[in-house]
Amino acid sequence: MDIDHGRESDGEMVGTIASCGLLLHSLLAGLGRRAAGFARKVGGAAREDPRRVAHSLKVGLALALVSVVYFVTPLFNGLGVSAIWAVLTVVVVMEYTVGATLSKGLNRALATLVAGCIAVGAHQLAELAERCGDQGEPIVLTVLVFFVASAATFLRFIPEIKAKYDYGVTIFILTFGLVAVSSYRVEELIQLAHQRFYTIAVGVFICLCTTVFLFPVWAGEDVHKLASGNLDKLAQFIEGMEFNCFGENSVANNFGGKDSPQMHKSVLNSKATEDSLCTFAKWEPRHGQFRFRHPWSQYQKLGTLCRQCASSMEALASYVITTSKTQCPAAANPELSCKVRKTCGEMSLHSSKVLRDLAMATRTMTVPSPVNITMATAVKAAESLRSELAENTALLQVMHVAVTATLLADLVDRVKEIAECVDVLARLAHFKNPEDTKNVVVSTVSRGIDEPLPDVVIL
């Protein structure tokens with residue numbers, strides 16, 4: 001019996017060890033899969049935008065440089081323990097784009113300077129009140145902190161200040177409260193204010209140097225690429241609509257499937273990115289083809305029109321997908337149906353061509369080629385189609401075709417507004433004239449110059 005009992009105990013122990021081994025193996029396998037998945041995400045983020053790797057290295061370099069202020073004894077003796085503020089400044093100010101770093105850096109430096117001056121003035125006023133009694137100074141400081149913090153916080157609700165100076169107002173409240181409250185216990189208040197400002201100035205200077213001079217990422221270039229990319233996406237949708245719904249061998253059921261263009265949906269979600277990039281671009285100095293007072297607000301207007309156009313596309317796509325999945329009655333007037341189909345194809349073709357031309361002109365910063373003929377053809381087709389549908393008595397029997405045509409005609413109107421907006425942008429931003437560019441190339445070739453040609457684009 002003892003032998004059998006011992007064998008049973010050994011068997012249970014072996015089973016327990018085997019279960020633990022399987023559990024450990026599954027845990028290690030799961031950990032390995034998660035690590036591999038995380039590595040793929042890291043690699044994907046780096047491949048999607050290699051500038052992210054450069055930015056990460058720049059942040060590390062900036063922190064390494066600002067650490068010298070804390071590690072070198074002469075510098076540390078000059079700034080004291082406040083030198084740590086330089087390190088904190090680099091951490092909170094360093095941003096991905098030059099404009100964002102300039103915005104936060106200048107906001108932080110200016111807010112610290114103004115708040116320090118006001119806090120020193122508050123301390124002087126509190127010292128005068130101390131003559132009236134021993135508790136006069138803390139009471140005055142408390143009242144001043146209350147009113148200044150309340151007023152500054154209320155300013156953050158103003159849209160203009162919220163958009164550009166929200167971070168600066170926050171730093172103002174922090175610095176004023178820190179210096180004003182510390183003035184009651186610290187004797188060398190002026191020295192404290194100086195040290196805080198100098199350390200923040202050092203941190204901001206290092207951030208700006210590493211951001212501007214080492215592989216800079218300009219918000220202006222990003223918003224410019226975003227605008228031209230959105231135009232390309234809209235053109236891609238209309239081309240897909242023309243091919244799948246109004247072409248000679250089109251099958252409407254194919255539209256809305258996995259292979260149908262859906263890029264217009266990303267245009268609808270681009271407002272937040274576009275607004276932030278435009279705000280940061282206004283802080284950036286002149287660079288490349290972007291002048292000092294470049295019309296960044298016009299990019300926001302163009303983005304608004306693109307999103308309105310994308311909304312019309314979304315309505316059109318939803319209706320086409322819905323009608324393709326339902327049984328629609330046969331048209332009583334095949335001739336009208338054929339005419340509507342042909343006209344819709346013409347509107348789609350001309351609209352996509354206009355958007356492609358506008359995208360190329362925006363991307364290369366050249367004056368758009370005259371789109372009056374192409375746009376006029378699309379508008380004329382839309383107007384004639386509206387008149388035809390309004391006068392036809394068999395409209396109810398081709399209602400699904402009529403609705404599609406009406407939505408597409410509205411889409412043509414949106415494209416026309418986009419074309420007008422790009423023309424205004426080209427005029428305000430002083431886009432290059434393609435004819436002047438062409439003349440430069442012809443003149444260079446005619447003189448037989450073997451030097452490299454300038455970076456020009458012939459449209």
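The backbone N, Cα and C atoms fix where each Cβ goes, glycine too.
Original residues throughout; no substitutions modelled.
Given the structure is predicted, the values throughout are model-derived calculations rather than measurements.
Annotation of the natural variant VAL140 to Met in Swiss-Prot: In strain: cv. Cranbrook, cv. Empraba, cv. ET8 and cv. Tasman; the original residue is retained in the structure shown. Record note (Swiss-Prot) on the natural variant LEU208 to Ile: In strain: cv. Maringa. For the natural variant SER260 to Phe, Swiss-Prot gives this note: In strain: cv. Cranbrook, cv. Empraba, cv. ET8 and cv. Tasman. The structure shown keeps the original residue.
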Practice item. Take the C-alpha atoms of LEU208 (variant position) and VAL140 (variant position) and report the distance between them in angstrom, rounded. Key: 39
Exercise for review: Work out the three-state DSSP category of VAL140 (variant position).
Suggested key: helix
Exercise for review: Please classify the secondary structure at LEU208 (variant position) using three-state DSSP.
Suggested key: helix
Exercise for review: Under 8 Å Cβ to Cβ from VAL140 (variant position), same chain, six or more residues apart: give me those in sequence order, or none if nothing qualifies.
Suggested key: ALA122, LEU125, ALA126, ALA129
Exercise for review: Please report the number of other Cβ atoms within 10 Å of the Cβ of LEU208 (variant position).
Suggested key: 18
